[in-house]
Amino acid sequence: MNFSEQQLINWSRPVSTTEDLKCQNAITQITAALRAKFGNRVTIFLQGSYRNNTNVRQNSDVDIVMRYDDAFYPDLQRLSESDKAIYNAQRTYSGYNFDELKADTEEALRNVFTTSVERKNKCIQVNGNSNRITADVIPCFVLKRFSTLQSVEAEGIKFYSDDNKEIISFPEQHYSNGTEKTNQTYRLYKRMVRILKVVNYRLIDDGEIADNLVSSFFIECLVYNVPNNQFISGNYTQTLRNVIVKIYEDMKNNADYTEVNRLFWLFSNRSPRTRQDALGFMQKCWNYLGYQ
């Protein structure tokens, strides 16, 4: 093993208090700018590594979701064809579309942050400065996944990239399920995620892997699917070994993994990630850490 137990413990810790303060400053300032435009028609919350408390790199971006609550997209895939026809015959349209929402969001942010604002493919970016970190603001609508005509199975968010790709996610379920997993594993779930993210950055810096081989989201999902009994209280070295071995063996056996939200399969047509990506990453982590 190339690294001591204490080194793994150090890697498992979240970002510093200073970084957390800069994150809070960004959230407060951006929330005020959005409220000035949209009032209480929106819900504003975090998603991603900062929200899930798995961030490890200094000066990382924070993802701020602005969900417009006065309209929603329906997901009718689980309804019968006859129920879909009934729903579509009765539905009404809000008259406010996503292109307008993103444009209004950009305008609201430019009114406050002026030249610090950049429109990106999937978000509006507010660049950081000495007292706030860079933030990606994601305007979106509510998504309602219907299980029957009268029942909503789950609520998430939906938006479109500027190149017209539909994006659906369930950040609230991701957060709550990840927190539950952490509480059930002696708080080791998120700590193992942080360690693997540190190793990922080191492998990228050393030129061992491409910088887009695995995302933070992908790492969180892989570790989430490791059974709770593989997380050993007070033993980071053994737990990390268990996690890497379990994921590697599962990928060789084509195991079905879910996203942390438990509402999508991890390996599906909606995701560019493959089991081969996970296999390759686990092998690189094993070699880098020096397990035998």
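Cβ from N, Cα, C; glycine included.
Taken from Swiss-Prot, the feature ATP binding site covers Q47, D63, N121, K122, D136. Listed in sequence order, D63, V65, I138, S169, P171, H174, Y175 are the same-chain residues at least 6 apart in sequence whose CB falls under 8 Å from the CB of Q47 (ATP binding site). Following the DSSP three-state reduction, the secondary structure of Q47 (ATP binding site) is strand.
Cβ neighbour count for K197 (GTP binding site): 22 (other Cβ atoms within 10 Å of its Cβ, all protein chains included). Annotation source Swiss-Prot lists GTP binding site at G48, S49, Y50, R51, N52, K197, S216, citing experimental evidence.
The feature Mg(2+) binding site is assigned by Swiss-Prot to D61, D63, D136, with experimental evidence given as support. Around D63 (ATP binding site), a 10 Å sphere centred on its CB holds 19 further CB atoms from the protein chains shown. In the three-state DSSP classification, D63 (ATP binding site) falls within a strand.
According to Swiss-Prot, the mutagenesis experiment S169 to N carries this note: Changes substrate specificity, loses preference for producing cyclic dipurine molecules and instead produces more pyrimidine-containing CDN products. Mapped onto three states, the DSSP output places S169 (mutagenesis position) in strand.
For the binding-site residues given as S49, N121, the lowest number of other CB atoms within 10 Å of the residue's CB is seen at N121. For the binding site of ATP, formed by Q47, D63, N121, K122, D136 according to the record, the largest Cα to Cα distance is 18 Å, rounded to a whole number.
When Cβ neighbours within 10 Å are tallied across all protein chains shown, the highest count among the binding-site residues R51, K122 belongs to R51.
Just so you know, the Cβ of Y50 (GTP binding site) picks up 24 other Cβ atoms within 10 Å once every protein chain is counted. A gap of 14 Å separates the Cα atoms of D61 (Mg(2+) binding site) and K122 (ATP binding site).
Recorded residues G48 (GTP binding site) and D136 (ATP binding site) have their alpha carbons 11 Å apart, per Cα-Cα distance.
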